[in-house]
Structures are given as C-alpha cells and as structure tokens.
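For reference, Swiss-Prot has these:
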| type | residues | note |
| --- | --- | --- |
| MUTAGEN | His473 to Ala | Loss of activity |
| ACT_SITE | His473 | active site, proton acceptor |
| MUTAGEN | Asp477 to Ala | Reduces activity by 98% |
| BINDING | Gly555, Lys556, Gly557, Leu558, Ile559, Lys560, Lys561, Cys562, Arg563, Thr564, Ser565, Pro566, Asp567 | CoA binding site |
| MUTAGEN | Lys560 to Ala | Reduces activity by 50% |
| BINDING | Tyr589, Thr602 | (R)-carnitine binding site |
| MUTAGEN | Cys608 to Ala | Slightly lowers inhibition by malonyl-coenzyme A |
| MUTAGEN | Thr686 to Ala | Loss of activity |
| MUTAGEN | Ser687 to Ala | Loss of activity |
Amino acid sequence: MAEAHQAVAFQFTVTPDGIDLRLSHEALKQICLSGLHSWKKKFIRFKNGIITGVFPANPSSWLIVVVGVISSMHAKVDPSLGMIAKISRTLDTTGRMSSQTKNIVSGVLFGTGLWVAVIMTMRYSLKVLLSYHGWMFAEHGKMSRSTKIWMAMVKVLSGRKPMLYSFQTSLPRLPVPAVKDTVSRYLESVRPLMKEEDFQRMTALAQDFAVNLGPKLQWYLKLKSWWATNYVSDWWEEYIYLRGRGPLMVNSNYYAMEMLYITPTHIQAARAGNTIHAILLYRRTLDREELKPIRLLGSTIPLCSAQWERLFNTSRIPGEETDTIQHIKDSRHIVVYHRGRYFKVWLYHDGRLLRPRELEQQMQQILDDPSEPQPGEAKLAALTAADRVPWAKCRQTYFARGKNKQSLDAVEKAAFFVTLDESEQGYREEDPEASIDSYAKSLLHGRCFDRWFDKSITFVVFKNSKIGINAEHSWADAPVVGHLWEYVMATDVFQLGYSEDGHCKGDTNPNIPKPTRLQWDIPGECQEVIDASLSSASLLANDVDLHSFPFDSFGKGLIKKCRTSPDAFIQLALQLAHYKDMGKFCLTYEASMTRLFREGRTETVRSCTMESCNFVQAMMDPKSTAEQRLKLFKIACEKHQHLYRLAMTGAGIDRHLFCLYVVSKYLAVDSPFLKEVLSEPWRLSTSQTPQQQVELFDFEKNPDYVSCGGGFGPVADDGYGVSYIIVGENFIHFHISSKFSSPETDSHRFGKHLRQAMMDIITLFGLTINSKK
C-alpha cells in the first residue's frame, strides 16, 4: 500500500554487490516538517510563557525601564538612591571591568530588579482588587461610584490584550468560610425539607459539630488553603470523579447537541471534514493561548482559565482503586470509529493542518472501507461504558503489551475521538418530540460501544450529518466544552461553509496518506469481559428516560420585562413543576461556578428554600391572589440570586462540608453530622448551559441557528436531572432525564409540568407571549 511505503523513511537490502539503500524522500520530508512543527510549538510555548510570566506588564516594558534608568544615570541623576553604586562595587572585586561597563551592568541589573518589583506590585494590586466581590451584591442596573472607580483600576491593571492564562497568577484563592456560617446556611437550606422533629435532631448534630469537631477539621483545611492553589479542586477531582467505580456513561459523562432546525449539508463525510477542521482551528488557537479569557461585568472581571489546559489530547485511564487523567502536550492524530473498526487519521501534511476537503476525503475513505471488524474489535469501547474495575483489570491483562498496547495508545493519545455513526438523528418535523429525545439519548450513551467514554471529548457525526459531543467530566466542567462547541458550530456554517453540492470547499489531495486500521489481538477471555460490560452498560442505558424539548413560548426577553433574573425564574418554575409532579419538595442542586478564584470549578446552589416553597404553596393554593403570589415570587427570586452570589464568591455550603469530610477521613475521626449531610440524595439536579460567545453570530438575524445545549443523566435513581440553555431573547431548551425503573418519575410528565409552570408564572405579570414581539 502507498501509505505504508510513505511511512518508511528508508529501506535496505543485502545483495551480492553490497547493501542497497533506498531513501523515501517523501517520508524524510514529512519527518523534517514534523520536527519543524514541533520546534515551532515549543517556541510558541516559550514565548507565551514569558508574556504570561511578566503580566500585567509586557516584555518590551523591560527595555523602557532599563533605558530610562541608564539615561538618568548619564544625566547624573541617581534613581536608585545609591543602590546602583552598591551594585557596581560588588560586581568586580578584581578591577578588570571598566567603570563604564560596571555602570551599564549595574544600571541594567537595577532596572531589571525595579521592573520585576513593579510587576509584582501590579500583580498583587490586581489580586487585591479581584478579591472584592461587593459588585455582585449591588442592585441590578445601579453601580456605585466606588464600584466604578474599582472597575477602572482593574481595567488599568489588566493590560490591553491579555492572553488566555494571563490572569492566573492574579486571581485570588478560594476563601475558606467559617464553620459556624456554613453550618447555619446548611440548616437554613434543609428547614423546608424536614419535619420539626427531624430538624431539631439535625440542629443538635450541627451545633455539636460547629463547636467541637468542626474547628479542628477547619484548622487543617485552612492550612491546606494557604499551601494549595485551591483547597477544593484537587480533592473534588479525585474523590468525586476519579475514585468513582461506577460507569462513566450516563452517570458522569454529559452531551452537547447542535443546531435544532438547520443542517448545512447532508453529506456525512463533508460535515465531519468541516467540523473536525473547526475543532482543530480552536485547538491551534488554544495552543497559542490566543483565546480571550472570559470576563464578567462588561469584560472586566476575569474567570479562571485553568480548565482549558486538558481539553484536547486527554484521556481518563482506569485503575482498580482510582483512575488517572493522562494529558500529553501535543497529538498529531485522531482516532475514528466506524462500523466496528478503528482508524488512525493524521491531522498534518506538509507541515500544516489538513484542510476541510482533505479531511472529508479521509472520512469518505473510512466510510467506503469494506473491511470487517477484527474479533472483539466492534464492541471494544463497551469496556469504557461499564464499571471501572473490570476495565482496569482487563486493560492491565490484555492491553499492556504488543499490538493491543500500540492501538490503545493511539486511542488514548489522540487529540480527540470521532464516531462516524451509522444512525440518523436530529429534529424531524413529522415526529419532533421523539426525534429530539432519540438524538439526545444517542449522544448520551449511543449503543454503549460506539463512544470512547474515557476520552475528554468524543465527537459524533451521524449518517445524516447531524453532529454532537459526548464529554468526560473529570478534567473540566461543561462551560469549557460549551465554549468549544459554540466556536465549532459558528465556524462550520459562517466561516468555512460548503459548496453548492454539499461538499467542503477546496480540492482533494491524492498525496495524503490514507487512514490506517488499528490492529487488535483480543483473546476470547477478553471478549467475555467486553460482552459482560456491554450487557451491564445496556441495562443502564435502556433505563434512561430522556426528554429534550424546545420552549419557544417566550424567553429571556419577556422574563427581563418581569425585572427578574432568567435563571431565578426558571429555577422557581422547576420548583413549581417538581411539586406538581411529586406533590412534595426535595433537596435541589443547581451548579454554580467558582471560577472567580484560581482553579475554581463548581459550587452548589441549594435552590429549594423556604421562600421558594412559600411561593409554590401559594401557586397551588386556589385561595391565594395573584398579588400574593407575585410578592412571594419576587422574594423567592431575590433569595435565589443571593444564594447564587454567595456560591460564586466562595461562601457556598457543600464544597466546604465536602472538604471537612475529607479531612475527617484523613484524621480517622467520625462525624455523624458530615456523614448524614453527604449521604442526602439530590432528587432534583439542575444546571444552566451558558451562552458565552454571543459575538460569533447574530441570533436575532439567524433564529434557526440556535443550539439545543446539552444534558446529563439523573443523579438519583428516583430523581430528575434537568439542564437548560437560554438562547437569544425568545428561546429556551430543556433536557430532562430520569429512570424508567423508578415508579415515581416520568421525564415527559415532568416536561409537561415544567411548560405549564413557566406559563403560570409569566401570567402573574399580566404579560402574554405576544409581549416578546
């Protein structure tokens, strides 16, 4: 085969006339280009390291400071108050340096020291400024003079064009709340969920903890917070994610869907070519650290960017006791799964990224390949879908050497994983509800063996060219994948585009090596483990009751007219819907972020409050008036927003209690209070998918190009998982998951209650859905 010959730089044979050496010039050329590419990336990393290392100054400012110091010395002005003279005296005790040389060297050294001191002062000043969070608690739309001055100072110290990681060393550390404050907030959060007798018992446990064991655990936690960059994130990653022994599929991984109503081409290979190229463009921008750091409050307050580091070239490696995350700096290939076969596809040729048409060519060759799967190959990925321990043992036994290790390395060290799915998914006008549900379920779990659930992202291209992503959760949270996904969809349609016949723009290239099949030698014993994993994973997947639907009766535009937060509005609608569905309240989880702090991830907002319960009960009481309901609604919204702000600013409940629990385990002490708190089930788990890059295209002019967001599986066996995305002014998309095996839950029933709850609340304001126009 041609590609096999191209892969060999030289060959030799021994003949009677001597050694016959044959060089492959094409292979040598590709080796040289690969080396140049590698050195170019190293240089870019080195340059970016310098730029980020001197932030908020810039490297050129060093020259300005040094020239200024030396110029003042020539003008007989000593800017150092005698320090330059001291440096000069200590430079050369042998007397071999001329006085002019000593003066210049002394001036450069003093100027450099002054420059570093100014940088450290600016950085510390910025960190102090970013530690202020009073702006979050100000009344919406009203900004005090002191806040405006504070914002101006932050902007001055933030530089003109910060890179992705520029703010990392200037971000404050996540503060450790006082134990008594956390315990008090916890008791307030469970008050509406407990009977008086149970609440009094929990209050006694909590108060005993706050006085006795709590302060001891807190001392160790504070010690960690002084030493570690973030006192939560490493333990959260290890104990919540990596030590989990259950399946990643459904339980941990989540999915992202694309545009609902638009499919720019119906050619599967073409859609794959464009979108893979768009992903690679994003990766290149990320590698160069040219992504703009996300900033709040009018692009002023930066969020932590640490989670972007492991977006690509990352895989979760199974272990018997705990998993690990493997991340490599660079990967020049992807692995593509189609019809039970695994293919390795190189992403570079002639020292450049493959163009969209060239990637389409590669994908089409895979689709046209008639070869059959090797024994055990077709359903191999089921190992990543089921329990971790069998996969870890199987990996160690059958994939630690030989061709199996080489092929597994290719998968785990790929930039990302691609599935060319044989099914057709997406919105169908003749059956909108079932088609969207099927689309979501396919992205969440597929057929349990056609997604590599260990990879940071599995990119799925369906036969009818609809696309989606399945993402592993341990390395980062959903907003990072969402940021990538927004870029990919916009670049695919509005930047790259397609030809009139639906192909990628550009020309094919016959010189590109073809995709190569990964080779496996999977014995019968291993195939039995694969079959067992597939069986257990299929039971889990078939139990998922997933309902995904668009809500277009009104959106953010109309909610704003109610003078309330869209998120608070939806959260109260969820509380009302849950009560309609279950006839009771439950502990509710809403994911918030703590990325205002260095290496921050998430915090929990306990959305079921006394205020929200009072509102829901008023809505269910036919005797209550609209005025009473509206008043209670506004009180509940204000409470929710206050809790959300507390969570964002490091004053949440659950991460603090979680870390105290980890400390108690290290100290081998038992806490009945912490044990009970951490065993409470979240029967309603919710999350909003943020829209982060509204500048990519105009939603109002392109209303059909809206994303459906994404979703996740239910957290509790008898509960619901609800995700939602607010797009533009008039569109919200919901994803509801539960389990068929629970007699108490029904995702479609909950969806109907949620639609009605949204309409019931908007009616309180005397607004109709036509008010949005």
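Keep in mind that glycine also has a Cβ here, set from the backbone N, Cα and C atoms.
Every residue here is the original one, so none of the noted swaps is modelled.
Within the same chain, residues at least 6 positions away in sequence whose Cβ sits under 8 Å from that of Ser565 (CoA binding site) are Cys637, His640, Gln641. The subset of binding-site residues (Gly555, Ile559, Lys561, Tyr589, Thr602) lying with their Cα within 10 Å of the Cα of Thr686 (mutagenesis position) consists of Tyr589, given in sequence order. Same-chain neighbours of the CoA site beyond Gly555, Lys556, Gly557, Leu558, Ile559, Lys560, Lys561, Cys562, Arg563, Thr564, Ser565, Pro566, Asp567, judged by a C-beta within 8 angstroms of the site's C-beta center, are, in sequence order, Phe569. Comparing Cα positions, Thr602 ((R)-carnitine binding site) lies closest to Asp477 out of the recorded positions Asp477, Lys561, Cys608. All chains included, 26 other C-beta atoms sit within 10 angstroms of the C-beta of Cys608 (mutagenesis position).
Among the recorded positions listed (His473, Tyr589, Cys608, Ser687), Ser687 has its Cα nearest to the Cα of Gly557 (CoA binding site). Here CoA is bound by Gly555, Lys556, Gly557, Leu558, Ile559, Lys560, Lys561, Cys562, Arg563, Thr564, Ser565, Pro566, Asp567 per the record. The longest Cα to Cα distance in that group is 14 Å. On a Cα basis, Ser687 (mutagenesis position) lies 23 Å away from Lys561 (CoA binding site). Within the same chain, the residues at least 6 positions away from Lys560 (mutagenesis position) whose Cβ sits under 8 Å from its Cβ are Pro566, listed in sequence order. The binding-site residues under consideration are Gly555, Gly557. Their Cβ neighbour counts within 10 Å are lowest for Gly557. Taking all protein chains in view, 13 other C-beta atoms sit within 10 angstroms of the C-beta of Lys561 (CoA binding site). Counting Cβ atoms from all protein chains shown, Thr602 ((R)-carnitine binding site) has 22 others lying within 10 Å of its own Cβ.
Under a cutoff of 8 A between CB atoms, and with a sequence separation of 6+ in the same chain, the neighbours of Ile559 (CoA binding site) are Pro566, Phe569, Ile762.
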